[in-house]
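Novice: Starting off with a structure, shown below.
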Amino acid sequence: MAQLPPKIPTMTTPNWPDFSSQKLPSIAATAAAAATAGPQQQNPSWMDEFLDFSATRRGTHRRSISDSIAFLEPPSSGVGNHHFDRFDDEQFMSMFNDDVHNNNHNHHHHHSINGNVGPTRSSSNTSTPSDHNSLSDDDNNKEAPPSDHDHHMDNNVANQNNAAGNNYNESDEVQSQCKTEPQDGPSANQNSGGSSGNRIHDPKRVKRILANRQSAQRSRVRKLQYISELERSVTSLQTEVSVLSPRVAFLDHQRLLLNVDNSAIKQRIAALAQDKIFKDAHQEALKREIERLRQVYHQQSLKKMENNVSDQSPADIKPSVEKEQLLNV
């Protein structure tokens with residue numbers, strides 16, 4: 001009977017887990033509560049082995065389907081930046097001031113809680129709180145058992161760290177958008193919180209950022225319009241080229257035919273010019289021949305008249321002279 005495991009210790013009030021803070025109590029915490037209920041009863045060896053086995057097994061994986069609660073990460077800070085260009089100067093300044101105020105407040109509150117409670121979980125860690133509790137079961141067995149108040153404090157600190165991490169991410173994005181210039185001298189040794197606050201509170205820099213963004217947007221719009229106009233002109237010219245190219249080819253063919261006809265006409269004109277020259281020369285020769293024949297005829301007529309005068313009387317000479325005059329005319 002001495003080697004059998006003892007009965008379950010009777011507890012006056014059950015130590016139920018607090019689901020409102022989204023954290024399940026570990027097995028080590030339950031065992032410690034049982035130990036406080038029965039201080040005279042020592043933990044047997046089989047319970048220690050069970051606790052060690054559960055701690056090593058739960059440390060190897062992150063989360064299983066049997067876990068009833070899932071810890072969701074907060075949405076990223078870049079979701080609400082789609083309508084960032086629509087803010088005016090006053091809304092832009094008020095948004096930056098609220099972010100800096102919340103960031104500084106959460107930062108100081110986080111340091112004060114870390115000084116009193118101890119190191120807490122980071123918001124970037126994707127493991128669940130139950131995994132952290134399972135990994136730290138061996139240490140909790142050697143230390144004092146935690147109370148419900150400590151669990152509540154851990155949950156509050158984790159939520160505040162998540163909010164502080166989100167604010168830090170937003171402030172980092174704002175600093176990257178502001179395009180800040182490096183600081184010289186002793187001002188460069190200041191902390192990032194004070195420098196980011198000074199940069200954000202500068203209205204001239206904010207206005208310059210907004211003006212640069214608007215000018216860049218206008219230039220992009222102008223470039224897109226110019227590109228669209230060029231594309232339209234190119235398409236119209238291409239359609240005109242496609243329409244006029246067959247007409248140009250037809251006109252080129254006609255031009256070649258006309259050039260051939262023109263060359264033939266030129267050759268004919270040259271031949272006609274040579275024929276005209278020959279005909280002119282022949283006409284001149286004919287004119288000279290006519291003059292020569294006329295002179296010969298006149299001489300023969302004179303000889304006949306002389307012969308007839310010698311043979312005929314003077315009465316017959318007068319009509320012959322009249323005939324000769326008529327022939328000369």
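Glycine too: its Cβ is placed from the backbone N, Cα and C atoms.
OK, Swiss-Prot features for this one:
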type	residues	note
DOMAIN	202-254	domain 'bZIP'
MUTAGEN	PRO246 to Ala	Homodimerization and binding to G-box element
Novice: What three-state class does DSSP give PRO246 (mutagenesis position)?
Specialist: helix
Novice: By a simple count, how many Cβ atoms lie within 10 Å of the Cβ of PRO246 (mutagenesis position), its own Cβ left out?
Specialist: 9
Novice: Would you list the DSSP helix, strand and coil counts for the residues of the domain 'bZIP' (202-254)?
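Specialist: Computed counts for the domain 'bZIP' (202-254) are 52 helix, 0 strand, 1 coil.
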